[in-house]
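Participant: Among the mutagenesis entries in Swiss-Prot is TYR281 to Ala, noted as: Loss of homodimerization; when associated with A-283; A-284; A-287 and A-384. Swiss-Prot documents PHE283 to Ala as a published mutagenesis change and attaches the note Loss of homodimerization; when associated with A-281; A-284; A-287 and A-384. According to Swiss-Prot, the mutagenesis experiment CYS284 to Ala carries this note: Loss of homodimerization; when associated with A-281; A-283; A-287 and A-384. Quoted from Swiss-Prot for the published mutagenesis CYS287 to Ala: Loss of homodimerization; when associated with A-281; A-283; A-284 and A-384. Listed in Swiss-Prot is the mutagenesis experiment TYR318 to Ala, annotated as follows: Partial loss of decapping activity towards NAD-capped RNAs. Look at Swiss-Prot and you will find TYR318, ALA354, GLY355, PHE356, GLU370, GLU374, GLU415 tagged as substrate binding site, backed by similarity to another entry. Annotation source Swiss-Prot lists domain 'Nudix hydrolase' at 319-453. In Swiss-Prot, a published mutagenesis experiment is listed as PHE356 to Ala, annotated Loss of decapping activity towards NAD-capped RNAs. Under the heading of mutagenesis, Swiss-Prot lists GLU370 to Gln and annotates it as follows: Loss of decapping activity towards NAD-capped RNAs. Look at Swiss-Prot and you will find GLU370 tagged as Mg(2+) 2 binding site, backed by a large-scale study or a structure entry. According to Swiss-Prot, the feature Mg(2+) 3 binding site maps to GLU370, GLU374, GLU415, an assignment based on a large-scale study or a structure entry. What Swiss-Prot notes for the published mutagenesis of GLU374 to Gln is this: Loss of decapping activity towards NAD-capped RNAs. Listed in Swiss-Prot as a mutagenesis experiment, TYR384 to Ala is described as follows: No effect on decapping activity towards NAD-capped RNAs. Loss of homodimerization; when associated with A-281; A-283; A-284 and A-287. According to Swiss-Prot, the experimentally introduced change TRP390 to Ala is described as follows: Partial loss of decapping activity towards NAD-capped RNAs.
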Amino acid sequence: MSSVKRSLKQEIVTQFHCSAAEGDIAKLTGILSHSPSLLNETSENGWTALMYAARNGHPEIVQFLLEKGCDRSIVNKSRQTALDIAVFWGYKHIANLLATAKGGKKPWFLTNEVEECENYFSKTLLDRKSEKRNNSDWLLAKESHPATVFILFSDLNPLVTLGGNKESFQQPEVRLCQLNYTDIKDYLAQPEKITLIFLGVELEIKDKLLNYAGEVPREEEDGLVAWFALGIDPIAAEEFKQRHENCYFLHPPMPALLQLKEKEAGVVAQARSVLAWHSRYKFCPTCGNATKIEEGGYKRLCLKEDCPSLNGVHNTSYPRVDPVVIMQVIHPDGTKCLLGRQKRFPPGMFTCLAGFIEPGETIEDAVRREVEEESGVKVGHVQYVACQPWPMPSSLMIGCLALAVSTEIKVDKNEIEDARWFTREQVLDVLTKGKQQAFFVPPSRAIAHQLIKHWIRINPNL
């Protein structure tokens, strides 16, 4: 009985595929209305109805099947998708239909379970306490409080020192220089020459406030240890270094900032991004007049009384963040990933493709556009994974998995230098053996590395 059922099903599948190949939409509709599960059924050679319609040049059938939710990412035994077939046979209209159809069915190898994770630059020591930014009296009192911590920047580079025991065989830690009021009070006396940002208060209540008992009136003590970022000019920075020989300004930012402890890196990401904004917006973007710093460093106020920016809330008055999509593009069969490289990269380094989101664009559309612009590969399903602040100067890297619906690579040399498909085995070797391989990927503190590892983890049996 089971063999009879199998034979009957095979006959129906064959009729369904033949109607797609012949362009018989009436017959196709009739079969599908009685047996909707046939939509993505494959023949012995792995072909679907969508592939047969694409091969034989029937755009109306392709459109119909797409509207029914047909999976564009299925790969036949020749490793082709429906889009690959349409491109090979020169059916441009069908290729455009397949390439521009948004979304698509989630492939079997992508899980719904995406755990929230904290990437490098996203952890912090501080509670930002944004409600205190308008309290000028509180901020002023905290500036001179003996427990307050100041971190110094010059040209956006943080002042650091090497921690650890000199007799230790371990690599010394790069730590932020945590300064106090007496270290920097001369700079605070010249507000026109500095940029001061309130970063927040320490999350953990520590005993160090007890060390200053009696120095601050009890009624003024709230138990909060404030942190500020202080930007000074290069001349002042050089003078400071001469007085503090154990400290130095950490540069260039990449890869130097990746040496910091994770929670200190989060503080630097916050401070560096806001300081970078101030360095670029000394004058009002609306009228060109001079501006002044307000709200603990989180606003610039135009000094021209009739400036339109003073009426209402305007994004030009507040620190900006630039959203960037970064995506691990997965081959339609799930066994390979697409990585690319720019000319400025170290020799042999490949990473996930990335690009800025344009105005009026969704995350998903930005992923599809950027991948096609840089590599020529078409993308269907897009799934968010995680994000990472990236203070170069102030980006938010939005990490996604993207399922390719085509496989041919056509690199735009104006965008990137190279792009290639890499097998899971190749990527695993790189992650375990590092630079001993023919190529390498970014370090573990970059979200690209985490996206690549995420793809490896969800495909253990491929």
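Each residue, glycine too, has its Cβ placed from N, Cα and C.
Don't expect the noted substitutions in this model, because it carries the original residues.
Distances, neighbours, how buried they are, the whole picture for these features please.
Facilitator: Cβ contacts within 10 Å of TYR281 (mutagenesis position), excluding its own Cβ and spanning all protein chains shown: 16. In this structure, TYR281 (mutagenesis position) belongs to neither helix nor strand by DSSP; it is coil.
Around CYS284 (mutagenesis position), a 10 Å sphere centred on its CB holds 22 further CB atoms from the protein chains shown.
In sequence order, CYS302, LYS304, CYS307, PRO308, SER309 are the residues of the chain that are 6 or more apart from CYS287 (mutagenesis position) and have a CB within less than 8 Å of its CB.
TYR318 (mutagenesis position) falls outside any helix or strand according to DSSP and counts as coil.
Applying an 8 A CB threshold to same-chain residues 6+ apart, the list for GLU415 (substrate binding site) reads GLU373, GLU374. DSSP assigns GLU415 (substrate binding site) to coil in the three-state reduction, outside any helix or strand.
In the predicted model, residues of the domain 'Nudix hydrolase' (319-453) average a pLDDT of 93.
Cβ-based neighbour count (10 Å, all protein chains) for PHE356 (mutagenesis position) stands at 12.
In this structure, GLU370 (mutagenesis position) is part of a helix by DSSP. The number of other Cβ atoms within 10 Å of the Cβ belonging to GLU370 (mutagenesis position), over all protein chains shown, comes to 24.
Of all Cβ atoms in the shown protein chains, 23 besides its own fall within 10 Å of the Cβ of GLU374 (mutagenesis position).
DSSP classifies TYR384 (mutagenesis position) as strand under the three-state reduction.
Long-range neighbours of TRP390 (mutagenesis position) (same chain, six or more residues apart, CB within less than 8 Å of its CB): PHE121, ALA269, VAL324, LEU396, MET397, ILE447.
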Participant: Give me the CA-CA distance between TYR384 (mutagenesis position) and TYR281 (mutagenesis position), in Å, as a whole number.
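Facilitator: Distance (Cα to Cα, whole Å): 32 Å.
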Participant: Quick check for you: of the mutagenesis positions TYR281, PHE283, CYS284, TYR318, GLU370, which have their Cα within 10 Å of the Cα of GLY355 (substrate binding site)?
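Facilitator: Qualifying among TYR281, PHE283, CYS284, TYR318, GLU370: GLU370.
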Participant: Restricting the comparison to the mutagenesis positions TYR281, PHE283, CYS284, TYR318, GLU370, which residue's C-alpha is spatially nearest the C-alpha of ALA354 (substrate binding site)?
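Facilitator: Closest by Cα: GLU370.
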Participant: For CYS287 (mutagenesis position), which DSSP three-state class applies?
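Facilitator: SS state of CYS287 (mutagenesis position) = coil.
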Participant: Tell me which residues of the chain lie with their Cβ under 8 angstroms from that of TYR318 (mutagenesis position), as long as they are six or more apart in sequence?
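Facilitator: Looking at Cβ-Cβ distances below 8 Å from TYR318 (mutagenesis position), excluding near sequence neighbours, one finds TYR298, LYS299.
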Participant: List the residues in the vicinity of the Mg(2+) 3 site, defined as same-chain residues other than GLU370, GLU374, GLU415 with C-beta within 8 angstroms of the site's C-beta centre.
Facilitator: GLY340, LEU353, GLY355, VAL371, GLU372, GLU373, SER375, ASP412, ILE416
Participant: How many neighbouring Cβ atoms, not counting its own, are there within 10 Å of the Cβ of ALA354 (substrate binding site)?
Facilitator: 24
